[in-house]
Each structure stands twice: as C-alpha cells, then as structure tokens.
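Visitor: Checked Swiss-Prot, it gives:
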type	residues	note
VARIANT	TRP11 to Gly	In strain: AB1
VARIANT	LEU20 to Trp	In strain: PB306
VARIANT	SER26 to Gly	In strain: PB306
VARIANT	PHE30 to Cys	In strain: PB306
VARIANT	TYR45 to Cys	In strain: CB4856
VARIANT	GLY317 to Ser	In strain: PB303
Amino acid sequence: MLEFLFISLLWLFKPIYFLLFTVMFSFLIFNNFSWGGLFLVLDSYSFILLIVMSLFILGIIVISEKNNNLLILSEILVFICIIFFIPSNMMMLYMFFELSMFPILVMILGYGSQIEKINSSYYLMFYAAFCSFPFLFVYFKSNFLLVFTYYNFVISWEMFFILSLSFMMKFPIYFLHLWLPKAHVEAPTTASMLLAGLLLKLGTAGFLRILGSLSFVHNNVWILIAFLGMILGSFCCVFQSDSKALAAYSSVTHMSFLLLSLVFITMSSKISSVMLMLAHGYTSTLMFYLIGEFYHTSGSRMIYFMSSFFSSSMIMGILFSVVFLSNSGVPPSLSFLSEFLVISNSMLISKSMFVMIFIYFVVSFYYSLFLITSSLMGKGYHNFNTWNVGFSAPLVLMMYNVFWLSVFY
C-alpha cells in the first residue's frame with residue numbers, strides 16, 4: 001500500500017522517475033538472485049529493505065528539490081549506495097564505499113552556504129583517508145584474496161579492527177565523529193538528508209558484512225565504545241544551540257546504539273540492528289528535511305529562534321512532533337521496536353547494561369522533548385509553505401510501519 005502511494009506521487013510530479021522506480025523495484029522482488037554475474041547478488045532481505053529505503057529517500061528529494069544539479073548528484077549517490085548493498089566481494093564493497101564520498105563532497109563545496117564548508121570538507125577527506133588506508137593494508141597483506149572473498153574469511157582480532165576502522169568512520173562511532181556535525185552544518189538540505197539517511201548506512205551495512213569474522217572474545221571493547229558513544233553523544237545533543245548540529249549528534253548516538261546491537265552477534269540482535277537502520281534512515285531524513293524547511297523560511301537554524309515557528313501550521317507541528325518523538329523511540333514507531341529488542345538482548349547478557357541504557361534514554365528523550373516544546377510554544381509565524389511538507393507523508397508512514405517485523409519473523 002505504501003509503495004503504491006509513493007509511486008502515485010512520483011507519477012504526479014516526475015513521470016521519468018516513476019519509470020526508474022518501477023524498474024529498480026522489479027529487481028528487488030528476487031532474493032538470493034544474482035543479476036550481475038559474479039559481481040552483484042541480492043543475498044538478504046535486509047539489504048533489499050535498505051535499497052527500498054534508498055529509493056524512498058530519493059523520491060522525497062526528487063519531489064522537493066528544485067536545483068537540477070543537486071538532483072543529478074543525488075541520483076548518482078543513490079545509485080552508488082544501491083550497488084554498495086549488493087556486491088559479491090570485498091573489493092567491490094570497498095570501491096563503492098569510497099566512491100560514495102565524491103557526490104557529497106561536491107554537494108558541500110558547490111552548494112554550501114558558508115565559507116566554513118571548506119573546513120568541513122577537509123575534515124571529511126582527512127577522516128576518510130586516515131580510516132580507509134588500513135583497509136588497503138589488510139587487502140595487500142591478504143595477497144589480494146579479498147577480491148574473490150564472499151565476506152566469510154578468518155582473520156585475527158588486530159586485522160579485524162583495522163578492517164572495520166573504515167566502516168567505523170562512516171557509522172560514525174563517537175571518537176571518529178567530528179566530521180559529521182561539521183559536514184551537516186555546512187551541507188545543503190538535500191546533502192544532509194542523503195548523508196544521514198544513506199551514507200551512515202554504508203558503514204553499518206559494511207560492518208554487518210564482515211561481522212562473521214569478529215572474534216567473540218573481544219566483544220567487550222566494542223560494547224565499551226558503543227556505550228561511550230551513546231552517553232557522551234546524547235549529552236552533546238543537550239548543549240547544542242544549532243538544530244542541525246543537534247540532529248547530527250543525535251545520529252551519532254543512534255549509530256552507537258546500533259553498534260551495541262550488532263556486536264551481540266545473535267539472530268535477534270541482527271534483526272534489531274537492521275530495523276534500527278531502517279528507523280534511523282527514515283527518521284533522520286525527515287528531521288533534516290524539516291530543519292531545512294525552517295532554515296529556508298527563517299534564515300536561521302538556531303533552536304532559540306524556532307520558538308513557536310511550527311505552531312503557525314498545525315500539519316507542520318504534528319509532523320515535527322511525530323518525527324522527533326520517533327527519534328526518541330516512542331511507540332509504536334519502528335525505533336521503539338528495534339530499541340526494545342536491543343534492550344532485551346543486553347539484559348540477557350548483563351543486568352548492569354540496563355543502567356547505561358536507561359541514562360541514554362532519559363537524556364535522549366529530554367533533548368527531543370525540548371526541541372518539540374521550544375518549536376511549538378509561543379506566537380506563531382504565518383509565512384510557512386505547508387504544501388511542501390506534504391511530500392514527507394510517505395516517509396512518515398514508513399517510519400511507523402511496524403509490519404517490517406513480518407519480513408524477519
């Protein structure tokens with residue numbers, strides 16, 4: 001039903017993208033089906049759902065973005081991300097992983113509004129280069145065997161850490177996260193939507209691919225990194241005055257929570273991590289879309305100036321509240337279901353983990369509620385274009401589409 005709703009929107013606004021959507025969707029109805037010879041293979045429902053999410057995000061960008069150059073860059077980036085989800089060996093995975101950086105860099109440098117965009121591009125390139133060269137080191141040390149390997153290989157703990165460093169940068173985990181707020185603040189709205197909704201999923205999907213090589217003995221290191229990212233990142237959100245920076249740090253906390261789910265290495269933890277990927281993809285895309293609409297109308301991203309802004313439109317206020325409540329994991333959103341599964345898994349492993357997760361949830365709910373109350377209370381503006389906000393309706397439906405569970409169970 002949701003797919004038909006979205007396709008009807010595409011048919012109404014951009015008929016050529018309706019054709020593109022239907023052609024791509026016809027490829028996605030097959031599971032365990034290789035339509036690219038030895039190089040591309042659909043081997044999991046998880047990656048099929050991520051590809052569907054990519055197409056939904058592209059759809060809202062196609063409908064809402066007026067700049068044709070940004071549209072072309074968005075289509076290139078989504079195509080690269082789709083190919084990233086379905087390669088059959090590590091070398092192709094790495095190639096498309098690095099290739100995804102260039103459209104975002106062009107968007108930031110070409111269409112950013114402030115001179116600080118050069119500094120944020122330096123951060124992005126430095127982190128990408130610093131964290132990706134170790135991957136090439138492992139590649140050469142393996143005597144090029146990674147070219148033909150279908151993800152199931154046995155390596156030492158040290159080699160796994162080096163291999164996962166490039167994916168950790170795209171998560172990003174807390175200590176490799178400094179490029180993300182800078183890139184979000186300087187990027188145009190379209191680039192921020194793609195960066196939060198798609199590019200962060202490349203790191204999680206890549207880590208999910210190599211997870212079979214993770215040593216069970218050293219999980220404590222990853223659990224510690226995940227908890228530090230959750231707690232410190234959520235406290236960073238509390239002290240932000242820029243709404244876009246707050247949404248960026250919120251992505252850092254959610255990705256740390258996702259890392260906690262992944263390293264448990266159980267079937268239910270994999271299911272919860274994929275659902276959390278989907279929930280964060282839809283939610284963060286809408287967060288940056290709404291913040292971008294606020295910026296385009298008022299000329300500011302400061303939370304102080306958001307006071308009463310969304311109360312000028314009832315539809316906008318409801319949508320804003322729904323998105324940020326979903327971001328904090330309120331039922332019946334997909335975020336709640338995935339986070340509930342993560343909490344259940346962590347309680348089975350150690351009761352003491354619940355204290356850390358409780359702190360994370362309290363702080364996370366606080367900054368989401370603070371942003372909602374600060375934006376809805378007070379005297380409202382009257383110059384807001386409500387029509388554009390209606391484009392986000394399909395993503396809201398997907399964000400609360402709890403029937404994703406039926407795919408896994």
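Just so you know, glycine gets a Cβ as well, placed from its N, Cα and C.
Original residues throughout; no substitutions modelled.
Mind mapping these onto the model and telling me what they sit next to?
Guide: GLY317 (variant position) has a Cβ environment of 18 other Cβ atoms inside 10 Å.
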Visitor: Within 10 angstroms of the C-beta of TYR45 (variant position), what count of other C-beta atoms is obtained when all protein chains are considered?
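Guide: Excluding its own Cβ, the number within 10 Å is 15.
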Visitor: State the Cα to Cα distance, in Å, between GLY317 (variant position) and TYR45 (variant position), rounded to an integer.
Guide: 35
